[in-house]
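Got a structure here, written out as structure tokens. Questions coming.
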Amino acid sequence: MDPRKNLASVGTMPEQERQVTAKEASRKILSKLALPGRPWEQSMKQSFAFDNVGYEGGLDSTSSSPAATDVVNILGMTCHSCVKSIEDRISSLKGIVNIKVSLEQGSATVRYVPSVMNLQQICLQIEDMGFEASAAEGKAASWPSRSSPAQEAVVKLRVEGMTCQSCVSSIEGKIRKLQGVVRIKVSLSNQEAVITYQPYLIQPEDLRDHICDMGFEAAIKNRTAPLRLGPIDVNKLESTNLKKETVSPVQISNHFETLGHQGSYLATLPLRIDGMHCKSCVLNIEGNIGQLPGVQNIHVSLENKTAQIQYDPSCVTPMFLQTAIEALPPGHFKVSLPDGVEENEPQSGSSQRHQEQGPGRTAVLTISGITCASSVQPIEDMLSQRKGVQQTSISLAEGTGAVLYDPSIVSLDELRTAVEDMGFEVSVNSETFTINPVRNFKSGNSVPQTMGDIAGSVQKMAPDTRGLPTHQGPGHSSETPSSPGATASQKCFVQIKGMTCASCVSNIERSLQRHAGILSVLVALMSGKAEVKYDPEIIQSPRIAQLIQDLGFEASVMEDNTVSEGDIELIITGMTCASCVHNIESKLTRTNGITYASVALATSKAHVKFDPEIVGPRDIIKIIEEIGFHASLAQRNPNAHHLDHKTEIKQWKKSFLCSLVFGIPVMGLMVYMLIPSSTPQETMVLDHNIIPGLSVLNLIFFILCTFVQFLGGWYFYVQAYKSLRHRSANMDVLIVLATTIAYAYSLVILVVAVAEKAEKSPVTFFDTPPMLFVFIALGRWLEHVAKSKTSEALAKLMSLQATEATVVTLGEDNLILREEQVPMELVQRGDVIKVVPGGKFPVDGKVLEGNTMADESLITGEAMPVTKKPGSIVIAGSINAHGSVLLKATHVGNDTTLAQIVKLVEEAQMSKAPIQQLADRFSGYFVPFIIIISTLTLVVWIVIGFVDFGVVQKYFPSPSKHISQTEVIIRFAFQTSITVLCIACPCSLGLATPTAVMVGTGVAAQNGVLIKGGKPLEMAHKIKTVMFDKTGTITHGVPRVMRFLLLADVATLPLRKVLAVVGTAEASSEHPLGVAVTKYCKEELGTETLGYSTDFQAVPGCGISCKVSNVEGILARSDLTAHPVGVGNPPTGEGAGPQTFSVLIGNREWMRRNGLTISSDISDAMTDHEMKGQTAILVAIDGVLCGMIAIADAVKPEAALAIYTLKSMGVDVALITGDNRKTARAIATQVGINKVFAEVLPSHKVAKVQELQNEGKKVAMVGDGVNDSPALAQADVGIAIGTGTDVAIEAADVVLIRNDLLDVVASIHLSKRTVRRIRVNLVLALIYNMVGIPIAAGVFMPIGIVLQPWMGSAAMAASSVSVVLSSLQLKCYRKPDLERYEAQAHGRMKPLSASQVSVHIGMDDRRRDSPRATAWDQVSYVSQVSLSSLTSDRLSRHGGAAEDGGDKWSLLLSDRDEEQCI
């Protein structure tokens, strides 16, 4: 019976019957709504209409049905926030009485009503939140027990298309969540899946279809006999099969409408809405209007162009709802109210409509002249206060600023002029681009409560409606419908999270292309975007995002204008007048795909913006040349937008050298003055007057100081002037103020003394400016040298990009008709490019023809090359190792993977907050304080002088008799004031930090640690989390042979002959595994020469084959003694004559292709090595499978000790790698790391670092590869291995020269010592100022303590010397040696078990369970046989421990056996 009929008749029933009927209907509907997967489940957390009509809102069955209590095991909880999220989510479900989650026990106790909710549904709800949930042992779910064999069946499916462990995880994760699936085991090596299922809930065909929908090829291999169900089972099946029960949204809408009319609190409003075009409009209206206060329910029908809204009239009015819908972007919705609704009805909410906020633009500005934090804040304050500016961020370290602004309100030129008016030099660093944030309706953000908030914040989610024709070159217009009924294709962009490798990309593309209405799919791995062209009459963009979500990824439709458009600048020759300009501009703007064209006759340049999907740079050049002009690409310096600091380095170097040349004699004279004379009456030679009032010393001081003041100090004056222009006082202002007043005062009193013909030359302060300028200029010079290093990392990254590409024109059967060398800037999407062996892939693309191996270490960090075949994705900047290939360009310019990595590094360097020197932060308060004290001293002594002249006369040094009393008072007060200003000069404060940093970095370099400046040295002691890369960091990064096994029952050759044959065969291979095997064989044989190989063939992804001869001579020259291995098989004699061996070396597939059978014991032995993180390959000689080689990347011997030491220091340690989870777990167990992030991209590493930083932690990243460089730049301290890539070294803050991981510990230890010394220096400087300033001000004159001017200079010099001597004490630092670390770890350092290591995939924080021996695993491996037939004859220099050592230090470079070749 239709529940709506029951509900519609409520009003005609007696009160008691009506109440019972409503309860019955509510129980039925809400029990169906509680099923997982219903789109309206989350919106029904309360009873809504039932409460409002006076009925009981809860389920009546809750009180009558008995409640059950069960325990659910939950994996993946990390904090109490997880606990609260689970409790809030589950407690809101219907049928849940209560839930208590325990973080310590990793479980939840749930009390629920079985008739409404079962345990499996609860587990699924928890898993949907990102956790792993399962019923505790001994607890039965509310459906038939899984443990009953009679209710389970097993099916084996053949699954093709899996390439890595990520594919296995995706299949297992998706299928395991299906109702009726008990367990699943997917084998990558066997390309099959074994699934135990409940046949009354799901069938094998359904399982096969689900796997096919994920983008794989699946077929049923075999299945168990179908179950025969009795009458009881049939009844149970009917009651359990929840899939047959559905509730349509229309039923729910009608249901609420009926209830709404019955109650006095809710009303139902039918509306007519015009302007809706697609499902995105429906989601836009429902998602925003449904969250307004007073709106209980809303249902929008795209087909009928109507909406049914259930609302509270006391909170909201129909006119308010009409205004709210019409205010939603894009603003073209037209709402008609039903007849009878008063249009002038008062509104309870604001109906003022605000215009949609325009798209923001971001500009990056280069700002010269920023010297400290006090310069940064005024710029940010000034910009943020300007109308139209939404956000600003200034980087002191880079000298750049990012501004997000609305171009409709303020222009970029106005912003640049405003900053220049503050005294800085500004230039535009990069082109502006449009930003339109996508509104995420699933987020927990608060909903706007006013119409202005809605209009300003809600963003349109409709797909791009532009036509997307096939690229046909210039001048071709997009296809338009020829009839009114025709519809052009549309394009949408989907943001995808969770992709970890090229296999994920292939799966998404393959799966989407299976669905009707999808015309083409293009997925970018690094940027996490998918470009989909589709038929809007068949499918809509939200449905496309849902299809991707069904594959196990997070997906959301992006805004149309988030897609970057092409931008090119051309040099055009041949223009003579404005008519030429008009012809070019009009021709370009008429061309389909060109959105903007501007030609300047004076500069002969053209600026063109275009849609790269329709037209390309070469097409634009061709258009211009066709109308009679010549066009070429304007040369752009790729590093022009980076601040290289060359100008600043040059000017501060000049300032320092000038100050030093004239400052050294001044310092020498100061030392001379401090030397006491032999007799008190004797006058020093330099004190003799040349003329009355002018001594030799003062004349020399004047000459030297004048040069320093106006040459060496010129740039200080410039910086101080700019600082004062924007009303801030920094260290430059204080330095200039002190030196200028000291110089001016000294000059004035010297001139006065000469004019008065004084008998004695006065004491001057000419020695102050040279000393200050020398030290400060040196610090500024070194500072800018360090800053210049930041741009070198980006330059190194850009050097990885190819400069030219070979674009080919293809004929029939892919026959190359023409080849052309094209600059990278002119490569277009869709171009076919040829790449020869050893060349770089110039762009991201797909292989059209050819097979090869590609070195993609710049992305994955792994040295193992990856097989590329037709259809495979290649990455710009990677190396083509073997054969020539043709590829189709899919991402060019700024969309390539390499460009994305460059962008990541740029953003990391821009966003990193530099740690300012304590003196700089202090100077903002210190400068005005000292000026006030100095002024106050002047005023006070003038007053004291006029009140009691005797005080001044007593302490003023030998005033001339010709000077009046007033002049004496003024001179004395001014001298005291100058003494305060000079003695308080920030020389000691300024030297406190840089001297300690200079000594600390020098000591670090002597100990094998290169620290780039003071910021990382200061920051290192605050580090709370260290993230290690794997390959090349924790491990050596080079594969090594760990074990060599011979089969005793088939081997007929002695071990050394097998080694000679295998080594000779592999000598012709370029694969890293082949190089490792050859090196091992040479070491074991003790020779550098091998035999000869012919007919060599290497098959990418499989192995090699060849014929080997002339190995007897090698064995004869070898010092090794032959040891036959075969049981009962005599060794081959050395004098038997030359032999030729047919050799096969490779993986399982290679052996199968060559007709060799792999027995189960050999396969199990290979699997055992692979589970330990090693790569196992097989050896066949003369058609007989005779051996197996295990190869791995060994862990560095000090890695485990370094990890233990860091942990003992209270530092958290994590492993983050692009390698697979199996390998990552194997490494983590060996070195003692509990938390692992595997299969991550460079962007994932940056995001993980940012995530930890957002939690308030200081993070250090240790890596060695190009893929690590963005994370190294983002981390608070980036630490690079000295043997790593140049890019990583340039991006890092610290470089470990000796490639020793214990130096990570040493750098933190030295940082603590250095910071401690800096603090001591600052304390000494502050004590000096706190004591010296009162003395200089004359506070202690009444008790006889007087500071003469020369004493002030001497005290200032003494304070500087004391700070320098304090810093030099760091020279005594000694790095803790290895023996000390080993003694501390003795007996405490133990490897972890697999269950102690939590592995997370990509950016997914859900923990992947460690492998445990479950009952299912035991059943799966019950057929394993003994490996007694395998014996190890590896002759190792490590003696008997070789086998154990191989297991202990083994590591798999890649577990994708099918992609490894020798």
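Placement of Cβ uses the backbone N, Cα and C atoms for every residue, glycine included.
Just so you know, the substitutions we noted aren't modelled in this structure.
Per Swiss-Prot, domain 'HMA 2' is recorded for 153-219. Taken from Swiss-Prot, the feature domain 'HMA 3' applies to 267-333, supported by sequence analysis. The Cu(+) 4 binding site annotation in Swiss-Prot covers C372. Here Swiss-Prot flags C577, C580 as Cu(+) 6 binding site. Here Swiss-Prot notes a natural variant, M1356 to V, with the remark: In tx mice.
I'm curious about the neighbourhood of these features; can you describe it?
In terms of DSSP secondary structure, the domain 'HMA 3' (267-333) contains 21 helix, 21 strand, 25 coil.
Under the three-state DSSP scheme, C580 (Cu(+) 6 binding site) falls in the helix class.
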For the binding-site residues listed here (C577, C580), which one has the lowest count of neighbouring CB atoms within 10 Å of its own CB?
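Comparing Cβ neighbours within 10 Å for the binding-site residues C577, C580, C577 has the fewest.
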Which residue counts does DSSP yield for the domain 'HMA 2' (153-219) in the helix, strand and coil classes, in that order?
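Secondary-structure breakdown of the domain 'HMA 2' (153-219): 22 helix, 24 strand, 21 coil.
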Tell me, what is the mean pLDDT of the domain 'HMA 3' (267-333)?
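It averages 81.
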